[in-house]
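K.L.:
According to Swiss-Prot, the protein carries these features:
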type     : residues                       : note
BINDING  : Lys342, Asp347, Asp367, Glu429 : Mg(2+) 1 binding site
BINDING  : Asp347, Asp427, Glu429         : Mg(2+) 2 binding site
MUTAGEN  : Lys354 to Met                  : Strongly reduced activity
ACT_SITE : Lys354                         : active site
MUTAGEN  : Glu429 to Trp                  : Abolished activity
MUTAGEN  : Glu429 to Ala, Gly or Gln      : Lost ability to form homohexamers leading to impaired activity toward Leu-Leu as substrate
MUTAGEN  : Glu429 to Val                  : Strongly reduced activity but normal chaperone abilities
MUTAGEN  : Arg431 to Gly                  : Lost ability to form homohexamers leading to impaired activity toward Leu-Leu as substrate
ACT_SITE : Arg431                         : active site
Amino acid sequence: MATLRVSSLFASSSSSLHSNPSVFTKYQSSPKWAFSFPVTPLCSKRSKRIVHCIAGDTLGLTRPNESDAPKISIGAKDTAVVQWQGDLLAIGATENDMARDENSKFKNPLLQQLDSELNGLLSAASSEEDFSGKSGQSVNLRFPGGRITLVGLGSSASSPTSYHSLGQAAAAAAKSSQARNIAVALASTDGLSAESKINSASAIATGVVLGSFEDNRFRSESKKSTLESLDILGLGTGPEIERKIKYAEHVCAGVILGRELVNAPANIVTPAVLAEEAKKIASTYSDVISVNILDAEQCKELKMGAYLAVAAAATENPPYFIHLCFKTPTKERKTKLALVGKGLTFDSGGYNLKVGAGSRIELMKNDMGGAAAVLGAAKALGEIRPSRVEVHFIVAACENMISAEGMRPGDIVTASNGKTIEVNNTDAEGRLTLADALIYACNQGVEKIIDLATLTGAIMVALGPSVAGAFTPNDDLAREVVEAAEASGEKLWRMPMEESYWESMKSGVADMINTGPGNGGAITGALFLKQFVDEKVQWLHLDVAGPVWSDEKKNATGYGVSTLVEWVLRN
């Protein structure tokens, strides 16, 4: 094999992920900012001007550094693996690929050829490290000119998750060796159709980009990624695979935005900052995305009593109701969709205060994980520009705090459809904000709605930290979303909508209470939301309380962006 060394950069598929800096970095020189929002025709024809303290008055005087998203040139190449030149070569191998003959030589032709070029070092290293191709295994060979990494794919590499893991392992190896130019290949592509190869290349690219990303905005010192280029070898070339790789780059940009929004603490990301981020997305893609932001007075005109009750205590950080609309100027009929995200930028629990070590109150900055996914999807779709859909992105952003003005246990609030809710737990606030958001979404004339919310701890008891729960009374919509998630490599599981449980949600003095008994909490939460969706609208609720955050990495995951984008494109 030719010595691994730095080769000249190639020009194809130049990537500039997240080229527009996040709004989090725009407030470093001025303690105040002001912006004006257009008011929807439902409220008024006038424009309101809002002034809000940020950055200079931030608790702790924290001011984020610039976002440092990966900028990697990605291309599919037909270069033979043994002829490739660069810093690091990563090979994905299944357990079957690692089979040996009676002389302990690889049966796999590519591994056999590589081992021959390396005078048996690949075979020796994999034996010494007990590398058998199992998922999660890897072995590294270092040379004066570079490195080769073998990555285990398990019994078979049949899902996007396997290829994401391969890309992430390659990114980790590149990071540890400070590689600038890397390549990724599969030991065998037998049995992969042309379409499967294209999808595999896209998943590998996704894994490398997201695996290279580190959120260093809040570190006093950070080490920037050295990775500049990725070659994907042996999976084909041409416009189709390049388009799919570009699609992966756009989705990754949305995922990274989602991660940054959730990672940023509540003293940085307030409801107003979420609104400004939405404005920035609309400004960047102004030919296809419009924006309306409603303040508290305008929400009051729309009778959003449930949402405003949650927001009432946060007098220093007032609520903003965000509505983005994606629509290309083509005349063809468009399917009308809505993506609704829970947008609690911080959740103290209110008077039902989150207390004790198990409350995880310190992580309640991630209670806007649904909103982050919705805004990340808006950014990605602004780049991808599908022509046959009209998509409404809706977030009722606010904080759930404690004050004399705040909502109390036992209060009765009225949603914008006239239904009354007895608040028996102020810490079940997300569903109250979503109630008015779902009503608003239905009023846009949409045909289908997906809402995403870090709604219940019960879903984590049922499904653990990595899997979202999907609730819908519509089998067709369930199938659409499950297929989109599978194609994206995100995990979800359809849960039952047990209607008999609704009896436990009835109030003695109002139409309903906002929480039921302890058992089946994820189901009763979904049944609550159903009360605010028009029967003519197909609706699915994703409880993403588990997968929006990685305890292992102590970081946001950007969960939901990929599935939402894939689902929109399939409509």
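Every residue, even glycine, has its Cβ placed from backbone N, Cα and C.
Show me how these features fit into the structure around them.
P.N.:
Around the Cβ of Asp367 (Mg(2+) 1 binding site), the same chain contributes Lys342, Leu344, Thr345, Phe346, Asp347, Asn400, Gly430, Thr454, each under 8 angstroms and 6 or more positions distant in sequence.
For Asp347 (Mg(2+) 1 binding site), the count of additional Cβ atoms within 10 Å of its Cβ stands at 26 [all protein chains shown].
According to its DSSP assignment, Lys354 (mutagenesis position) is coil.
Cβ neighbour count for Lys354 (mutagenesis position): 17 (other Cβ atoms within 10 Å of its Cβ, all protein chains included).
All protein chains shown were included, and the count of other CB atoms within 10 Å of the CB of Glu429 (mutagenesis position) stands at 28. Look at Glu429 (mutagenesis position): DSSP puts it in coil.
For Arg431 (mutagenesis position), the same-chain residues that are 6 or more apart in sequence and have a Cβ closer than 8 Å to its Cβ are Ala453, Leu455, Asn514, Gly525, Phe528, Leu529.
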K.L.:
At the Cα level, what's the spacing in Å between Lys354 (mutagenesis position) and Asp427 (Mg(2+) 2 binding site), rounded?
P.N.:
8
K.L.:
Excluding Asp347, Asp427, Glu429, which residues of the same chain place their Cβ within 8 Å of the centroid of the Cβ atoms of the recorded Mg(2+) 2 site?
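P.N.:
For the Mg(2+) 2 site, the extra neighbours are Val310, Leu344, Ser348, Gly349, Gly350, Asn352, Lys354, Met364, Asp367, Asn400, Thr426, Ala428, Gly430.
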K.L.:
Let me check the 10 A CB neighbour count of Lys342 (Mg(2+) 1 binding site). How many other CB atoms are there?
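P.N.:
Its Cβ has 30 other Cβ atoms within 10 Å.
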K.L.:
Tell me whether Lys342 (Mg(2+) 1 binding site) sits in a helix, a strand or coil according to DSSP.
P.N.:
strand
